[in-house]
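Each remark here refers to the structure printed beneath this line.
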Amino acid sequence: MSNISWYRHCSVRLQLVTLALFLLLGSASLGSAHIDEEFEDDVTTTISSIASPMRRTYTNEWAVRIAGGKVEEANRLANKYGYTNLGPIIPGDEYYLFRDDRKKSRSSRKTRSLSANQLQHEEDVMWMEQQVAKRRVKRGYRRIRRHTDDNDIFEEDDDGTQISKSRNRKHPDPNDPLWTDMWYLNRGEHHSDSTTRMDHNVKEAWDLGYTGKGVVVTILDDGLERTHPDISPNYDERASYDVNDRDNDPMPRYEFSDENRHGTRCAGEVAAIFNNSLCIVGIAYNANIGGIRMLDGDVTDAVEAASVGHNADYIDIYSASWGPDDDGRTVDGPAKLTRSAFEKGITMGRKGKGSIFVWASGNGGKDADSCNCDGYTNSIYTLSISSATENGNIPWYSEACSSTLATTYSSGATGEKMILTTDLHHACTNMHTGTSASAPLAAGIVALALEANPNLTWRDLQHIVIRTAKPINLRAGDWTTNGVGRNVSHSFGYGLMDAGAMVKLAKIWKKVDEQHRCRQFYPSRYKNIPNGNRLQLQLYSDGCYGGADENKVSYVEHVQAIVTLKAPKRGDLQIYLTSPSGTKSTLLTKRARDTSRSGFTDWAFMTTHNWGEQAAGLWILEIDNDGWDDAELVKWELVLYGTDRETGDFGGQHASPLAVRSVQMEATSSGTQYSIFHVITLVILTFSQILY
């Protein structure tokens with residue numbers, strides 16, 4: 001090693017020594033800075049939204065924020081400048097949607113008009129933005145051939161098997177003709193050992209009396225065939241809306257290819273009627289089911305916001321089986337209006353308990369995509385669900401990422417079974433596929449838990465999912481045990497969702513403490529990442545114990561690394577985050593198809609793998625550059641979400657070890673002696689690394 005390299009090597013280690021000495025003196029942690037409230041903005045903390053640059057399609061609609069949200073003022077301004085006021089994007093909010101009928105409905109160029117410029121400068125206009133049509137993809141993958149007969153409607157699989165809606169087959173408990181084929185709900189029925197069963201254990205939840213009654217679920221998709229006889233008794237018009245055509249009827253648009261079948265398929269998985277001699281049984285077969293038609297048209301920020309924010313005080317669970325393109329090169333997420341709708345749903349939905357957003361993790365496996373590049377599944381607000389095949393394998397379409405929370409069954413390779421559900425034209429199908437099929441199964445299971453305990457918050461439910469998910473029988477090479485003894489995988493999250501276990505825990509669950517957020521910045525910027533090399537940055541966190549009470553985090557839930565970096569080819573980068581407990585999360589994998597030179601701008605990579613671990617200690621960010629040229633890390637910050645006190649096995653909180661340690665240090669000398677010992681140990685370890 002050269003002298004220069006040796007000194008540089010020592011310099012990095014000496015920074016840790018300096019850190020230790022500052023800790024001894026009781027100063028704030030070196031290598032981090034507590035953010036003050038004055039730095040708060042609506043750019044990126046919880047939901048990432050910076051998209052890859054691409055050719056944009058501009059619509060003739062504008063989102064306009066009117067001070068006070070007064071409809072009279074919105075109408076006045078729209079009339080004054082020649083717009084049509086289409087009404088509030090979310091009722092009761094300040095954002096309105098204006099349309100300019102003088103312009104083309106779609107254009108590749110952004111409108112630069114005098115009227116738009118003048119409207120923007122009106123005193124009561126706080127913000128306005130021309131709406132862009134986004135590419136959003138349904139997360140099923142397989143096309144099928146359809147046939148009709150004089151009396152029956154059925155679908156044909158590749159091997160020619162037909163599934164009819166006729167009532168000519170009877171099955172006990174229930175008598176729905178396809179119940180015996182619903183392997184993901186009933187094949188573990190005769191296995192008393194819950195650790196070996198390979199289904200979602202819904203029968204146990206049903207036997208306990210939980211069927212989703214009183215819980216409202218809505219499907220955000222391409223429509224809902226509300227007249228389907230296996231759905232209509234549970235259809236709820238208050239949980240439904242047509243955002244595309246701006247009316248109250250979510251019926252899909254019928255066409256020859258039946259492309260708009262997706263929402264109806266998802267809805268049947270949740271709430272198809274029990275024991276009516278038709279098709280299938282929904283997991284939450286007594287739940288109210290609604291549909292938001294929003295994918296059959298231009299999907300803009302306003303469309304997404306109106307969908308995820310629809311009737312948030314009434315709807316309990318929103319299920320979404322779509323997202324940005326799973327092509328291995330897209331980086332995209334919700335924009336300003338949708339971020340606001342998510343945050344409002346979490347804070348105010350369900351009368352303050354928080355809306356439940358269930359999201360399909362994505363089908364980009366064949367293109368080596370990462371669901372951490374999807375700002376919807378990568379959000380702390382969504383319950384991101386992956387898929388497993390009937391044999392417990394990773395499906396070929398599955399995306400691995402650290403934001404996935406849990407798994408449900410879906411389709412797999414040729415010869416492996418798929419998901420059965422309702423279909424258009426009052427039909428049934430055995431060919432629902434991909435993570436599209438996984439998210440509604442999860443939504444149905446969550447509905448059972450909500451019936452067992454309607455007072456659960458959105459975070460309570462995530463805690464319950466993590467504590468009850470089963471890793472047994474799911475095959476992945478990356479299963480690891482985190483710092484609190486829970487098994488977790490990038491492909492399966494914490495494992496297979498277990499309906500029986502969830503309702504039993506939900507019944508006795510005590511509400512967790514309010515969520516705290518600790519933001520800490522890496523102190524220096526513009527770190528070079530040479531090609532073929534790894535950049536490693538160490539950031540010590542004290543859980544923000546030197547700041548305001550609402551920022552103190554002792555036990556983590558979600559963790560984010562918010563990263564801004566430049567790269568000649570974004571897909572050549574890999575990013576890892578290691579916690580003080582030693583749990584290593586893969587935040588970003590190589591994506592060969594991602595040739596973008598845009599890098600990342602304030603992109604919030606999220607991991608759930610540290611759930612329950614202690615926040616305080618050394619966090620390590622590593623960035624591998626396998627490209628042909630240097631990359632550069634501009635900045636990064638660590639965001640820890642969690643609580644000041646430990647969450648118990650049945651909810652509720654225990655005292656924080658950091659708080660106890662703080663009291664001991666103030667009251668006795670033993671606490672100080674412990675800190676001195678801790679610092680001396682750190683110094684010795686540091687110098688040993690230098691000498692090595």
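Quick reminder: no glycine exception, Cβ is built from N, Cα and C everywhere.
Quick caveat, the model's predicted, so the values are computed rather than measured.
Residues annotated as Ca(2+) 1 binding site in Swiss-Prot, with similarity to another entry given as evidence: ASP176, ASP230, ILE273, ASN276, LEU278, ILE280. Annotation source Swiss-Prot lists Ca(2+) 2 binding site at ASP242, ASP247, ASP249. Per Swiss-Prot, the feature active site, charge relay system maps to HIS262, SER436 (among others). One mutagenesis experiment named in Swiss-Prot is GLY263 to Arg, and its note says In gk(779937); increased secondary dendritic branches in PVD neurons. The annotation that Swiss-Prot gives for the mutagenesis experiment ARG265 to Gln reads: In gk(333538); normal secondary dendritic branches in PVD neurons. Among the sequence features in Swiss-Prot, the mutagenesis site ARG265 to Trp is noted as follows: In dz185; increased secondary dendritic branches in PVD neurons. For PRO440 to Leu, Swiss-Prot lists a mutagenesis experiment annotated as follows: In my24; highly disorganized and truncated dauer-specific branching of the IL2Q neuron and disorganized and truncated branching of the PVD and FLP neurons in adults. For the mutagenesis experiment PRO440 to Ser, the note given by Swiss-Prot reads: In xr58; partial trapping of secondary dendrite branches next to primary dendrite branches. Forms tertiary and quaternary branches but with substantial overlap between tertiary dendrite branches. Increased dma-1 protein levels in PVD neuron dendrites.
Features per Swiss-Prot, on structure.
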residue : record                           : DSSP class
ASP176  : Ca(2+) 1 binding site            : coil
ASP230  : Ca(2+) 1 binding site            : coil
ASP242  : Ca(2+) 2 binding site            : strand
ASP249  : Ca(2+) 2 binding site            : coil
HIS262  : active site, charge relay system : helix
ILE273  : Ca(2+) 1 binding site            : coil
ILE280  : Ca(2+) 1 binding site            : coil
SER436  : active site, charge relay system : helix
ASP242, ASP247, ASP249 excluded, remaining Cβ within 8 Å of their centroid (Ca(2+) 2): TYR241, ASP245, ARG246, ASN248, PRO250, MET251, ARG293
Rounded Cα separation (Å) that holds between ASN276 (Ca(2+) 1 binding site) and SER436 (active site, charge relay system): 25
Pairwise Cα distance for PRO440 (mutagenesis position)/ILE273 (Ca(2+) 1 binding site) [Å, integer]: 15
CB contacts for ASP242 (Ca(2+) 2 binding site) [other CB atoms within 10 A, all chains]: 21
Fewest other Cβ within 10 angstroms of its own Cβ, chosen from the recorded positions HIS262, ARG265: HIS262
Site with most surrounding Cβ atoms, counting all protein chains shown within 10 Å, from the recorded positions ASN276, SER436: SER436
Residues that sit under 8 angstroms from ASP247 (Ca(2+) 2 binding site) by C-beta distance, when 6+ apart in the chain: TYR241
Nearest of the recorded positions (ASP176, ASP230, ILE273, ILE280, SER436) to GLY263 (mutagenesis position), judged by Cα-Cα distance: SER436
SER436 (active site, charge relay system) to ARG265 (mutagenesis position) - Cα separation in whole Å: 9
Cα-nearest neighbour of ASP176 (Ca(2+) 1 binding site) within the listed recorded positions, ASP242, HIS262, ARG265: ARG265
Candidate with the highest Cβ count within 10 Å, taken from the mutagenesis positions GLY263, PRO440: PRO440
Which listed residue (ILE273, LEU278, ILE280) has most other Cβ within 10 Å, given these are binding-site residues: ILE280
Length of the line joining the Cα atoms of ARG265 (mutagenesis position) and ASP230 (Ca(2+) 1 binding site), in Å: 11
Residues flanking the Ca(2+) 1 site, with Cβ no more than 8 Å from the Cβ centroid of ASP176, ASP230, ILE273, ASN276, LEU278, ILE280 and excluding those residues themselves: PRO229, ALA272, PHE274, ASN275, SER277, CYS279, VAL281, THR422
Cβ-Cβ neighbours of ASP176 (Ca(2+) 1 binding site) (radius 10 Å): 27
ASP230 (Ca(2+) 1 binding site) CB neighbourhood, other CB atoms within 10 A: 30
